[in-house]
Amino acid sequence: MPPKRRLVDDADAMEDQDLYEPPASLPKLPGKFLQYTVGGSDPHPGIGHEKDIRQNAVALLDQSRRDMFHTVTPSLVFLCLLIPGLHAAFVHGGVPRESYLSTPVTRGEQTVVKTAKFYGEKTTQRDLTELEISSIFSHCCSLLIGVVIGSSSKIKAGAEQIKKRFKTMMAALNRPSHGETATLLQMFNPHEAIDWINGQPWVGSFVLSLLTTDFESPGKEFMDQIKLVASYAQMTTYTTIKEYLAECMDATLTIPVVAYEIRDFLEVSAKLKEEHADLFPFLGAIRHPDAIKLAPRSFPNLASAAFYWSKKENPTMAGYRASTIQPGASVKETQLARYRRREISRGEDGAELSGEISAIMRMIGVTGLN
């Protein structure tokens, strides 16, 4: 019940009320806003000069030397040493030659905050040992796997799988013992470099170049491992739906809103495979704009059903943190649970389905309901 209005008995008070005027409106704002300074000075990594790559790399094998620079700088230098020509590509992409120092150095009246020279006066020009080269391989292997899958956190979670890939590569290079002993950089994690590279506008072009270049040995063996990881990386929705359509044995497939999106999914994926051919499995890794056509929002009901099924059937998906029911979906989890109780037939006669649903089910080998 609204509060009663208080009666004003005082004549002066009544007069004051009659004379009340609302405050004047605020003056119009000019529309200006705080601006970033031109050529912002946020600390950034660098790659040094091309002629110094090897000497910089030798110096940065030492942890005390690495600690002097931006945490991403050593990883970029190791990559430039690993792949000749990458330095020029990085420069073209806007990567600075100068790296910020972790702590500014004062020399007389001058304070140095960044430099393109990463080696010291005592750093000798020498060839790398085989174990040093393998250690750089190991670091860059983890780094590039993190780049193609788009996440440093997945590198931390899948450390054992990455070690297995590195051991496989070392065995292919006839240096199986290095799979265990190439540990000179094991305390230098590539996680910050992964996140930095993944934040660059050229990351997709970088990955595409790696995947489409014919490298000589040992680059071929190295990239073979990267390609295995890059295949269908960042395409979880696509791979989950494909597995669902091929292996699901319950009637969630026949829910009308799910079934109609199956037809759409098959059409879109077939068109993308035709357009991109051998590059189709790498659309996610190279950040191709067409990858969004296979995102959950394109097939929200089908994706919801696929994630629901996969979380029930696939132990590796049990910890998948994304919501089961995708934005834009009309199917409900209770509906999926109800349809899951009934099985479908594949290759054998079963209870007949309605005409349009039946035609869609035949596309994925479903012949009826049990």
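Don't overthink the numbers, they just go from 1 along the chain as shown.
From the backbone N, Cα and C atoms, a Cβ is placed for every residue, glycine too.
Fair warning: this is a prediction, and the values are worked out from it, not measured in the lab.
For the natural variant Ile47 to Thr, the note given in Swiss-Prot is In strain: HE/80-1. Asn56 to Ser appears in Swiss-Prot as a known natural variant, with the remark: In strain: Halle B1/91. Under natural variants, Swiss-Prot gives Ile357 to Val with this note: In strain: Halle B1/91. One natural variant catalogued in Swiss-Prot, Arg362 to Lys, is accompanied by this note: In strain: Halle B1/91.
Sequence features annotated in Swiss-Prot and their locations in the structure.
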residue: Ile47; record: variant position; Cβ neighbours (10 Å): 25
residue: Asn56; record: variant position; Cβ neighbours (10 Å): 28
residue: Ile357; record: variant position; Cβ neighbours (10 Å): 18
residue: Arg362; record: variant position; Cβ neighbours (10 Å): 12
Subject >> In sequence order, the variant positions (Ile47, Ile357, Arg362) whose C-alpha falls within 10 A of Asn56 (variant position) >> reply: Ile47
**OP:** In whole Å, note down how far the CA of Ile47 (variant position) lies from the CA of Ile357 (variant position).
**Re:** 58
**OP:** Whole-number Å only: compute the distance from the Cα of Ile47 (variant position) to the Cα of Arg362 (variant position).
**Re:** 56
